[in-house]
Amino acid sequence: MSKLSVFFIFLFCSIATAAESLPDLKIEKLDEGVYVHTSFEEVNGWGVVPKHGLVVLVNAEAYLIDTPFTAKDTEKLVTWFVERGYKIKGSISSHFHSDSTGGIEWLNSRSIPTYASELTNELLKKDGKVQATNSFSGVNYWLVKNKIEVFYPGPGHTPDNVVVWLPERKILFGGCFIKPYGLGNLGDANIEAWPKSAKLLKSKYGKAKLVVPSHSEVGDASLLKLTLEQAVKGLNESKKPSKPSN
């Protein structure tokens, strides 16, 4: 067997092992009528990354807040709730990255309504990705009147990041905007605007009972303060003159 053949066999096995080593989709009850779904993906430079989203139940209907990373896990998530008697009424994506939108194409193929802001759809189109079938504009949007509110605090992690507020439960899904322990991937971030956006979010939802970030543990409203501090720190660091290379 040639060295090249051995290399490709090793590469294939490594990829297969990495895929098999990803944890299974997790679905956990957070509050009455609110579930956290957690999917996992191998991300270059970051290793295996967990991503949280929500499923909100309104009577016999279920709404997805962000899809899992993949179509496969999105199908698993939908099936889990359908088997328990719920109709999947729609999905909303909090920004254009794949950890929020990876299941849109599968949902569209099943005629399940998908929602995103006009800006998110524009960014998806720019990237050659499948767009949500429904879009909205403005700072506020009610996915379900008095039950599921979407709010745009301004640019931060991405230009289009929105959060989702559940007023009856006082639960805020902050998604990838909430970064209490470090700003993470800054590839599409607006460092200059993030502190102002974070301050607005803190003032609006400072009495939230629970705050759900995308990539760290669920916490209380203190995560809003920590995110603001990280955003300010990131802005200050961006203003420091770079050290000359030797």
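From the backbone N, Cα and C atoms, a Cβ is placed for every residue, glycine too.
At each noted site, the model still has the original residue.
Neighbour density for His97 (Zn(2+) 1 binding site): within 10 A of its CB lie 27 other CB atoms from the protein chains shown. The Zn(2+) 1 binding site annotation in Swiss-Prot covers His95, His97, His157.
Annotation of the mutagenesis experiment Asp99 to Ala in Swiss-Prot: Almost abolishes catalytic activity against cephaloridine and imipenem; drastically reduces catalytic activity against nitrocefin and benzylpenicillin. Only one Zn(II) ion is retained in the active site, in vitro. Non-local contacts of Asp99 (mutagenesis position) by the CB criterion (under 8 A, 6+ apart in sequence, same chain) comprise Ser39, Glu41, Val49, Lys51, Asp66, Phe69, Cys176, Ser214.
A helical conformation is recorded for Asp99 (mutagenesis position) in the three-state DSSP classification. Experimental mutagenesis is annotated in Swiss-Prot for Asp99 to Glu, with the remark: Drastically reduces catalytic activity against cephaloridine, imipenem, nitrocefin and benzylpenicillin. Despite mutation, two Zn(II) ions are retained in the active site, in vitro.
Taken from Swiss-Prot, the feature Zn(2+) 2 binding site covers Asp99, Cys176, His215, and the record attributes it to experimental evidence.
Sequence-distant neighbours of Glu105 (mutagenesis position) (same chain, 6+ apart, CB under 8 A from its CB) are Ala71, Val130. Glu105 (mutagenesis position) carries a helical DSSP state (H, G or I). Quoted from Swiss-Prot, the note on mutagenesis experiment Glu105 to Gly is: No effect on catalytic activity against ampicillin, various cephalosporins, or imipenem. No effect on resistance to ampicillin, aztreonam, various cephalosporins, or imipenem, in JM83 E.coli strain.
Annotation comment: Swiss-Prot describes Lys179, Asn185 as beta-lactam binding site. Counting every protein chain shown, the number of other Cβ atoms lying within 10 Å of the Cβ of Asn185 (beta-lactam binding site) is 17.
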Beyond the listed site residues His95, His97, His157, identify every same-chain residue whose Cβ lies within 8 Å of the center of their Cβ atoms for the Zn(2+) 1 site. Ser94, Phe96, Asp99, Ser100, Thr158, Asp160, Asn161, Gly175, Cys176, Phe177, Asp188
Within its own chain, what residues at least 6 apart in sequence put their Cβ under 8 Å from the Cβ of His95 (Zn(2+) 1 binding site), listed in sequence order? Thr101, Thr120, His157, Thr158, Asp160, Asn161, Val162, Gly175, Cys176
Cα-Cα separation of Asn185 (beta-lactam binding site) and His97 (Zn(2+) 1 binding site), in Å? 11
Compile a sequence-ordered list of residues in the same chain as His215 (Zn(2+) 2 binding site), six or more apart from it, whose Cβ lies below 8 A from its Cβ; state 'none' when nothing qualifies. Val49, Pro50, Lys51, His52, Cys176, Gly184
Taking each of the binding-site residues His157, Lys179 in turn and counting other Cβ atoms within 10 Å of its Cβ, which one has the fewest? Lys179
